[in-house]
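Contents: one structure, followed by commentary.
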Amino acid sequence: MSNPNEPARALLPYLQRADELQKHEPLVAYYCRLYAMERGLKIPQSERTKTTNSILMSLINQLEKDKKSLTLSPDDNMHVEGFALSVFAKADKQDRAGRADLGTAKTFYAASIFFEILSQFGPVPPDIEQKHKYAAWKAADIRKAIKEGRKPTPGDPVDDDTDLSIPSSGPSGSYDHSASDTNTTSHHRTELDPPHDSNDDSSHHQFPEVPQHPLPPRFYDNPTNDYPADVPPPPPSSYPSNDHLPPPTGPSDSPYPHPYSHQPYHQDPPKHMPPPQNYSSHEPSPNSLPNFQSYPSFSESSLPSTSPHYPSHYQNPEPYYSSPHSAPAPSSTSFSSAPPPPPYSSNGRINIAPVLDPAPSSAQKYHYDSSYQPGPEKVAEALKAARFAVGALAFDEVSTAVEHLKKSLELLTNPSAGAGH
């Protein structure tokens, strides 16, 4: 693919984060894909390519399959927020202890992605927005220091006039994801180059550059928030404070040994929170959070030259993307120009064709109780199904759109129809 303006470039950071989390945090992975799909559907038809359309159509089908194995609820935003705060806290603790490295920058960047996808649930609280900006800035600042051969400066900006705003690269307002990273873009290649170790020369990992002009004040402008490296303050919710998070041990940690344990959300937390059940207050597990060993990017070679697919996470037994120090996990996503596999077989392959319930006979008339009022969960599910139908129509997938519309109608009119299935 020679088009440098491929719209699908902006979706890859969210899809790559979803791949990393698929096994141990499928709910967060689902919302990463949902956010990517919603962004993708906003791409004007005139700007879409065959690659764009293929990714979006496959995303719709993948989300439908993922929903069957998940239990969605109105409180999912709290779970995603808690996970984002935990990832942020892990990077922040390592940075403030003076141990920041390229892995720390990648973890900060991943946290900024998780903070960003919270916007799909509604307005983001100011403290989360500040952490989002700080995480993105910190990723760039650490990367810049390593590139210049100096030790990253721990904690907040030394200069009060340092710009913490997120670099913008387009109408979406998100920072640039287009830098080349040979370790991450192999997800979406038709022909793959040998993977590169993430510990190679740092020039292989492109992060947003730190802005050179002063704008807003420092992130922590409250004196009470200028906490020392070893005793961070509690975050603005009941999620565990940084001092209960495991100390980072370097990029060689095995990712995802324990799933994230969600903690209830309260607006006014006590001063000191107990650690979550997966942590020990004295000997915390260093592996309870993922190590994000790649920086999302999109190089020219990452786009196929033929009509691609964005199928399941089990397209190939050897994943295209994995941590360099851990065994490959079957959670990668790939493009393929070969004929699609069967819809769903015992070896884990999933076809990108939609797997939907059989449609009722066209001769069957639809009857429903007009006095029935569906609950909020059913209305939310019906809205999602309707969105999928609109997305399918954008690719002339009429039959798929009809099935989603029928599902939406069923949720709104049938008391026995189940939400989240």
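From the backbone N, Cα and C atoms, a Cβ is placed for every residue, glycine too.
In Swiss-Prot this protein carries:
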MUTAGEN   SER73 to Ala  Loss of MK3/MK6-mediated phosphorylation; when associated with A-153; A-254; A-285; A-307 and A-323
MUTAGEN   THR153 to Ala  Loss of MK3/MK6-mediated phosphorylation; when associated with A-73; A-254; A-285; A-307 and A-323
MUTAGEN   SER254 to Ala  Loss of MK3/MK6-mediated phosphorylation; when associated with A-73; A-153; A-285; A-307 and A-323
MUTAGEN   SER285 to Ala  Loss of MK3/MK6-mediated phosphorylation; when associated with A-73; A-153; A-254; A-307 and A-323
MUTAGEN   SER307 to Ala  Loss of MK3/MK6-mediated phosphorylation; when associated with A-73; A-153; A-254; A-285 and A-323
MUTAGEN   SER323 to Ala  Loss of MK3/MK6-mediated phosphorylation; when associated with A-73; A-153; A-254; A-285 and A-307
MUTAGEN   PHE388 to Ala  Reduced SKD1 interaction
MUTAGEN   PHE395 to Ala  Loss of SKD1 interaction
Between PHE388 (mutagenesis position) and SER73 (mutagenesis position): CA-CA distance (Å): 19
Residues that sit under 8 angstroms from THR153 (mutagenesis position) by C-beta distance, when 6+ apart in the chain: ASP141, ALA145
Among SER73, PHE388, the most crowded of the mutagenesis positions [Cβ within 10 Å]: PHE388
Where PHE388 (mutagenesis position) sits in the secondary structure, as DSSP reduces it to three classes: helix
